[in-house]
Every structure is written in C-alpha cells, then in structure tokens.
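> As listed in Swiss-Prot for this protein:
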type	residues	note
MUTAGEN	Ser5 to Ala	2.5-fold decrease in ability to inhibit rASIC3
MUTAGEN	Lys10 to Ala	1.8-fold decrease in ability to inhibit rASIC3
MUTAGEN	Phe15 to Ala	>100-fold decrease in ability to inhibit rASIC3
MUTAGEN	Tyr16 to Ala or Phe	Complete loss of ability to inhibit rASIC3
MUTAGEN	Arg17 to Ala	44-fold decrease in ability to inhibit rASIC3 and mASIC3
MUTAGEN	Pro18 to Ala	3-fold decrease in ability to inhibit rASIC3 and decrease in ability to inhibit hKv11.1/KCNH2/ERG1
MUTAGEN	Arg24 to Ala or Gln	About 25-fold decrease in ability to inhibit rASIC3
MUTAGEN	Arg31 to Ala	2.1-fold decrease in ability to inhibit rASIC3
MUTAGEN	Phe33 to Ala	Complete loss of ability to inhibit rASIC3 and hKv11.1/KCNH2/ERG1 (tail current only)
MUTAGEN	Leu34 to Ala	Complete loss of ability to inhibit rASIC3 and hKv11.1/KCNH2/ERG1
Amino acid sequence: GTACSCGNSKGIYWFYRPSCPTDRGYTGSCRYFLGTCCTPAD
C-alpha cells in the first residue's frame, strides 16, 4: 500500500475500502485518495 499520515497516526492506504480490516486501526479519511488510512503501516 501507499504510506499515509492522517490525523496523528501513520499508516497505509487501503484503496476503495469504506473501512479498515478488522485487525487494523483507523487513522482517518484522506480526501485526496480514494481509500482509508489504516495502521499499522507495514
């Protein structure tokens, strides 16, 4: 995935997903990408 930093956390983008996977934390919505930013960033 692509690295992202939304809010106070860093993570990776999950494109075209309305929400993060259950084992991932939600950092925030980045308007300039079609996806959500989820942690951890691996």
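Positions of Cβ are set from backbone N, Cα and C atoms, glycine also.
Just so you know, the substitutions we noted aren't modelled in this structure.
Tell me what's around each of these sites.
For Ser5 (mutagenesis position), the same-chain residues 6+ apart in sequence whose C-beta sits under 8 angstroms from its C-beta are Gly11, Thr27, Cys37. Under the three-state DSSP scheme, Ser5 (mutagenesis position) falls in the strand class.
Neighbour count (other Cβ atoms within 10 Å of the Cβ, all protein chains): 14 for Lys10 (mutagenesis position).
Every protein chain considered, the tally of other Cβ atoms within 10 Å of the Cβ of Phe15 (mutagenesis position) stands at 11.
Secondary structure at Arg17 (mutagenesis position), taken from DSSP and collapsed to helix, strand or coil, is coil. Of all Cβ atoms in the shown protein chains, 13 besides its own fall within 10 Å of the Cβ of Arg17 (mutagenesis position).
All protein chains included, Pro18 (mutagenesis position) registers 7 other Cβ atoms within 10 Å of its own Cβ.
Cβ neighbour count for Arg24 (mutagenesis position): 19 (other Cβ atoms within 10 Å of its Cβ, all protein chains included).
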> Work out the three-state DSSP category of Arg24 (mutagenesis position).
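DSSP call for Arg24 (mutagenesis position): coil, neither helix nor strand.
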